[in-house]
Each structure stands twice: as C-alpha cells, then as structure tokens.
Amino acid sequence: MPFTIDSARGIFPNTLAADVVPATIARFSQLNAEDQLALIWFAYLEMGKTLTIAAPGAASMQLAENALKEIQAMGPLQQTQAMCDLANRADTPLCRTYASWSPNIKLGFWYRLGELMEQGFVAPIPAGYQLSANANAVLATIQGLESGQQITVLRNAVVDMGFTAGKDGKRIAEPVVPPQDTASRTKVSIEGVTNATVLNYMDNLNANDFDTLIELFTSDGALQPPFQRPIVGKENVLRFFREECQNLKLIPERGVTEPAEDGFTQIKVTGKVQTPWFGGNVGMNIAWRFLLNPEGKIFFVAIDLLASPKELLNFAR
C-alpha cells in the first residue's frame with residue numbers, strides 16, 4: 001500500500017513525546033480568565049529568575065503597537081477586562097485583531113504587556129491574588145517541567161487566546177527576514193545521517209532560506225508540528241515556516257536511516273532547537289521523523305518535543 005499522510009505519522013512509533021505538555025495546556029484552558037492571566041504572570045516571573053528572555057524584534061512590536069496603546073489609554077478596570085476578554089476568547093475588536101497575529105507577534109505583545117504591568121502603565125495582577133486550587137496544580141505542573149516544555153506550554157497558552165471568526169480570517173505576520181548569505185552559513189553534521197535532503201532541511205531552516213527549503217518537499221507533502229495535526233501542501237507548509245520558524249537554531253546531533261516500503265526512506269534525527277526568545281539559554285529536546293519518497297523529496301516530517309533528554313538516544317523502531 002502506498003504511504004498516506006496518516007500512515008506516515010506512524011513511522012518510528014516508539015518516539016516518546018512530552019504528552020504532559022498538551023495535557024497541561026488542556027488543564028490551563030479550563031481555568032477561568034483571572035486564573036489564566038495570573039498563572040501566566042506567576043510563571044513568567046518564575047522563569048525570569050533563571051532564564052533571560054530576549055526582547056521581541058522591532059517588526060513584531062510595530063504590528064502590536066496600536067493594540068498596546070489602546071490598552072494603555074484605558075482605565076485600570078477596562079485594562080483588566082481587555083486581558084480577560086483575550087483569555088475568554090470574547091468577540092471584541094481587540095480579540096479579533098489579536099487572533100489575526102502570528103505566534104511571534106502574540107508573544108511580543110504579552111512580553112511588552114508584562115513590562116507595562118511592571119512599570120505601572122497597565123493594571124497588574126492584584127497584590128496577594130490567590131490562585132484557585134486547580135490553577136495552583138497547573139502551576140506546580142509547569143514548574144516541574146523542563147525549561148523547553150515550560151516554554152511550549154506558555155507559548156501555546158497565549159497563542160490560543162483571542163477570537164477567530166473563521167478559518168479564512170485575515171492573517172498578520174511580521175516581515176520575513178532575508179535568508180542568511182550563503183558564504184556565511186554553517187553546515188550541520190549529523191552522526192549516522194548523510195542524506196542530503198535532511199542535511200539541506202536543517203541548513204536552509206537555520207539560514208531562514210524558506211523558499212529553498214520548501215522545494216525539498218513533494219507538492220502534497222506535510223509537516224507535523226509538535227502536538228498538532230499535519231500541515232499539508234507546500235503553500236501551507238511554507239506559510240508555517242515564515243510565520244513560526246524565523247531565526248530558529250536547529251542543532252541536530254545524531255540519527256538513523258532505514259528503508260521503508262515502496263522505495264521510501266525513513267530517517268529519524270534527534271537534537272536540540274533554540275528559539276530567538278531564549279537563545280542559548282534553552283535547548284528544546286526534539287526529534288525529527290522524515291519520510292522521503294523514492295526521489296528523495298520530503299513526503300512527511302514530524303517534529304516531536306521529547307519527553308526527556310534520554311529520548312535523544314532512542315532510535316528503537
């Protein structure tokens with residue numbers, strides 16, 4: 001039987017992803033708006049003690065500036081209500097604007113909002129605010145996660161806020177940065193993997209060369225981000241790269257290559273990914289599971305946030 005996207009998802013089935021992450025996000029989403037906002041605030045304060053968060057790029061903040069000015073112009077009660085509306089996914093102009101932003105703009109918005117709260121320009125979480133028992137349990141779970149898993153939980157928590165009227169709504173993303181100059185690129189090497197397609201995938205993504213990167217995929221190829229359904233088709237995958245993968249640093253370490261049915265090849269690579277938000281402070285433990293067609297094009301690649309560092313050495317089928 002020829003591979004389908006669904007059957008391709010089953011390659012290297014023993015890869016153990018960090019299922020605690022989507023479980024924690026689901027528990028977070030069930031909290032009331034006040035607890036969600038307070039938990040985000042407490043978690044970011046806690047992370048700030050041990051991690052250096054990079055300031056968002058000017059392009060991201062320019063696109064969020066009007067919304068931030070709008071909130072600053074409100075009274076304290078209105079400010080609190082506006083933030084609660086975001087958490088409640090209320091149908092308001094601000095929530096619709098927020099939902100149209102790419103994840104990086106949303107992260108930049110909350111980063112700047114946190115600064116404004118610290119500076120007294122936006123109503124802070126009330127002093128002495130007591131989290132509910134459920135919220136305290138979620139916070140305790142987050143505190144027990146590895147730093148890369150903490151980042152993923154908090155990122156997804158704010159990315160899912162706002163109000164989306166429909167799938168075809170307007171999308172706003174920061175400008176795509178130009179690809180790194182070819183002469184200044186550093187090529188990766190992967191212990192156990194010499195496949196040119198996989199190596200070029202890593203190199204082009206590290207260089208923000210998304211137009212070259214997407215040509216490694218088949219026309220009906222798919223990419224599955226952590227804890228999400230596959231994104232199918234070159235146009236959709238390219239949009240994902242441009243909106244969510246700018247300035248990532250992929251550090252693949254080792255891998256294994258195996259033949260699959262119908263002349264396909266399956267390759268698993270493990271390593272780390274650093275984000276522009278935390279740089280070298282945090283390396284998320286990642287597995288890439290590639291399925292290449294007989295012509296060497298990417299039919300499917302899954303990106304898994306691993307359950308623990310020991311999974312970096314797990315290549316069992």
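A Cβ is built for glycine as well, from the same backbone N, Cα and C atoms used for every other residue.
Classification of Gly108 (echinenone binding site) by DSSP places it within a helix. The echinenone binding site annotation in Swiss-Prot covers 34-44, 80-83, 107-117, 125-129, 151-161, Tyr201, 245-250, 273-284, Trp288.
Residues or ranges marked as domain 'OCP N-terminal' in Swiss-Prot: 18-169. For the domain 'OCP N-terminal' (18-169), the predicted model reports an average pLDDT of 86.
Glu34 (mutagenesis position) falls within a helical segment according to DSSP. When Cβ atoms from all protein chains are considered, those within 10 Å of Glu34 (mutagenesis position) total 18, not counting its own. Glu34 to Ala appears in Swiss-Prot as a published mutagenesis result, with the remark: Alters carotenoid specificity, <40% quenching, decreases stability of OCP-R, accelerates OCP-R to OCP-O reversion.
The Cβ neighbour count for Tyr44 (mutagenesis position), using a 10 Å radius over every protein chain in view, is 16. For the mutagenesis result Tyr44 to Phe, the note given in Swiss-Prot is Acts like wild-type.
Classification of Tyr44 (mutagenesis position) by DSSP places it within a helix. Here the residue is the original one, while Swiss-Prot reports the published mutagenesis Tyr44 to Ser with the comment Cannot convert to red form (OCP-R), no NPQ. Does not bind to phycobilisomes.
According to Swiss-Prot, the experimentally introduced change Cys84 to Ala is described as follows: <40% quenching, decreases stability of OCP-R, accelerates OCP-R to OCP-O reversion. Note on Cys84 (mutagenesis position): other Cβ atoms within 10 Å of its Cβ, all shown chains, come to 15. Annotation note: Cys84 (mutagenesis position) sits in a helical segment as assigned by DSSP.
Quoted from Swiss-Prot, the note on mutagenesis experiment Trp110 to Ser is: Incomplete conversion to red form (OCP-R), no NPQ.
Cβ neighbours of Trp110 (mutagenesis position) (same chain, under 8 Å, six or more residues apart in sequence): Ile40, Val158. Swiss-Prot lists Trp110 to Phe among its mutagenesis entries, and the accompanying note reads: Acts like wild-type.
In Swiss-Prot, a published mutagenesis experiment is listed as Pro126 to Val, annotated <40% quenching, decreases stability of OCP-R, accelerates OCP-R to OCP-O reversion. Cβ-based neighbour count (10 Å, all protein chains) for Pro126 (mutagenesis position) stands at 10.
Quoted from Swiss-Prot, the note attached to the mutagenesis of Tyr129 to Phe states: <40% quenching, decreases stability of OCP-R, accelerates OCP-R to OCP-O reversion. Tyr129 (mutagenesis position) carries neither a helix nor a strand DSSP state and counts as coil.
Listed in Swiss-Prot is the mutagenesis experiment Arg155 to Leu, annotated as follows: Able to convert to red form (OCP-R), no NPQ. Counted within 10 Å of its Cβ, the other Cβ atoms near Arg155 (mutagenesis position) come to 18, all protein chains included.
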Closest of Glu34, Tyr129, Arg155, Asp160 to Tyr44 (mutagenesis position), Cα positions, recorded positions only: Arg155
Cys84 (mutagenesis position) to Thr152 (echinenone binding site) - Cα separation in whole Å: 21
Residue pair Thr152 (echinenone binding site), Glu34 (mutagenesis position) - Cα distance, angstrom, rounded: 21
Where Leu116 (echinenone binding site) falls in three-state DSSP terms: helix
Spatial separation of Gly108 (echinenone binding site) from Arg155 (mutagenesis position) - C-alpha basis, Å: 11
Cα-Cα distance linking Tyr129 (mutagenesis position) and Asp160 (echinenone binding site), given in Å to the nearest integer: 24
